[in-house]
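Report on one structure; see the data block that follows.
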Amino acid sequence: MELDDFDPEDKEILSWDINDVKLPQNVKTTDWFQEWPDSYVKHIYSSDDRNAQRHLSSWAMRNTNNHNSRILKKSCLGVVVCSRDCSTEEGRKIYLRPAICDKARQKQQRKSCPNCNGPLKLIPCRGHGGFPVTNFWRHDGRFIFFQSKGEHDHPRPETKLEAEARRAMKKVHMASASNSLRMKGRPAAKALPAEIPSQGSLPLTWSFQEGVQLPGTYSTPLIANAPQQNSLNDCLSFPKSYDLGGSTELEDPTSTLDSMKFYERCKFSSSRIYGSEEQFQPPVPGTYGDYEDLQTWNKNVALGRNPSDDIYYPAYPLPVASWPYDYFPSQNSLEHLPQQVPSEPPAAQPGCHPLWSNPGGEPYEEKVSVDLSSYVPSLTYHPPQQDPFLLTYGSPTQQQHALPGKSNRWDFDEEMACMGLDHFNNEMLLNFCSLR
């Protein structure tokens, strides 16, 4: 059927050329997009076609210069094949997509075949009179006009999606191969039996609720400014053994000591409770009943004498400073107390270092060698918020304490093992001592 048999409108649609000044606009139907256009063909696509907007083609095409700015010109690059003409396991030939850049395409030809590691070669396109097949794209009005000149004389290369999938699979294979080679190069790791961590390898944490095991030769200065949680816990209860893997159980204070030693140790612990603010201040006359002996002791320290060389050391409880009320034992608590406390309290055995700092010297100056190999702090009690380091034992006017008599130095390791008292018993016993 010749062109003379068509209507003038149909003739215009069929006889247009991409280089015409005016292209037909009375197009009733548009063509479906063609992925592999070949030979001398022409297509009219809708301007809404996304593939036509992208000028997509499965042939390896690159943009070329054109004197007409309204027309996009693309030339075919051909196909890259294996020089050995190898095939994959599925029976397909190796037809790679050529790189668009000239340098990248030259570098691609020096690579080996991904299937047989043979050399690659480029088959150029010469389907348009010895020149590459050319595709033309032109946007005009509501349509996109496409025209191809020439016939491809080479096999179809892989599409862009196939090329991307092949590169991804190649990267995965290379990564797995390198990992396998790395694992083969390493010596086989011997499976070690599970080791139970020893006591020395475990972290040693300082806590108020659990015991801490220190070396027997540990020596540290006694810091007067104790933490607030430890202000009411001067009586410590020590376990016979300490195990990091098990629970620590405290001994019953009344099961190992009689009532006389029990009273004696509680009296010693009461003399070690003092305030953090008053430890740096000199005593005031009238506060203590034995102020003159305290002055004599302070003078000896100022003259350079070591307080540890004296025969005895006074243990003075601090005065009631800023608590708004006093602690007095109840009648019910006093009814059961005479059954445990003897009628004549024995004299406290001196020999420990006083915790009262030297007024003329630096704080925390005196040091005491303490064996803390099995110390376990007792339960903590939170004192009032005003002065957490002051504890009252009754009215200041009623306190009368006698100086301890001369005696041999008591065993520090034994006497430091004070019993852990709860808040009620500690308060009850210390108030009873002040009333007597």
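Just so you know, glycine gets a Cβ as well, placed from its N, Cα and C.
Keep in mind that what you see is a predicted model, and the values were worked out from it rather than measured.
Taken residue by residue with DSSP, Asn63 (mutagenesis position) is part of a strand. Experimental mutagenesis is annotated in Swiss-Prot for Asn63 to Gln, with the remark: Slight decrease of DNA binding.
While the structure shown retains the original residue, Swiss-Prot records the mutagenesis experiment Asn65 to Ala with this note: Strong decrease of DNA binding. Counting only same-chain residues six or more apart in sequence, the Cβ atoms lying under 8 angstroms from the Cβ of Asn65 (mutagenesis position) belong to Lys73.
In Swiss-Prot, a mutagenesis experiment is listed as Asn65 to Asp, annotated with the note Loss of DNA binding.
According to Swiss-Prot, the mutagenesis experiment Cys76 to Ala carries the annotation: Loss of transcription activation. According to its DSSP assignment, Cys76 (mutagenesis position) is in a strand.
Annotation source Swiss-Prot lists Zn(2+) 1 binding site at Cys76, Cys125, His152, His154. Residue density at His154 (Zn(2+) 1 binding site): 20 other Cβ atoms are found within 10 A of its Cβ, drawing on all protein chains shown.
For the recorded site, Cys116 (Zn(2+) 2 binding site), the DSSP three-state label reads coil. The Zn(2+) 2 binding site feature in Swiss-Prot is assigned to Cys82, Cys86, Cys113, Cys116.
In Swiss-Prot, a published mutagenesis experiment is listed as Cys113 to Ala, annotated Loss of transcription activation. Residue environment of Cys113 (mutagenesis position) contains 18 other Cβ atoms, counted within 10 Å of its Cβ in all protein chains.
A gap of 21 Å separates the Cα atoms of His154 (Zn(2+) 1 binding site) and Cys116 (Zn(2+) 2 binding site). For Cys86 (Zn(2+) 2 binding site), the same-chain residues 6+ apart in sequence whose C-beta sits under 8 angstroms from its C-beta are Lys93, Ile94, Cys113, Asn115, Cys116, Gly118. Fewest Cβ neighbours within 10 Å among the recorded positions Cys76, Cys82, Cys116, Cys125: this applies to Cys116. For the Zn(2+) 1 site, the Cβ centre of Cys76, Cys125, His152, His154 serves as reference, and the other residues of the chain with Cβ at most 8 Å from it are Trp59, Ala60, Leu77, Gly78, Val79, Ile123, Pro124, Arg126, Gly127, Pro132, Val133, Gly150, Asp153.
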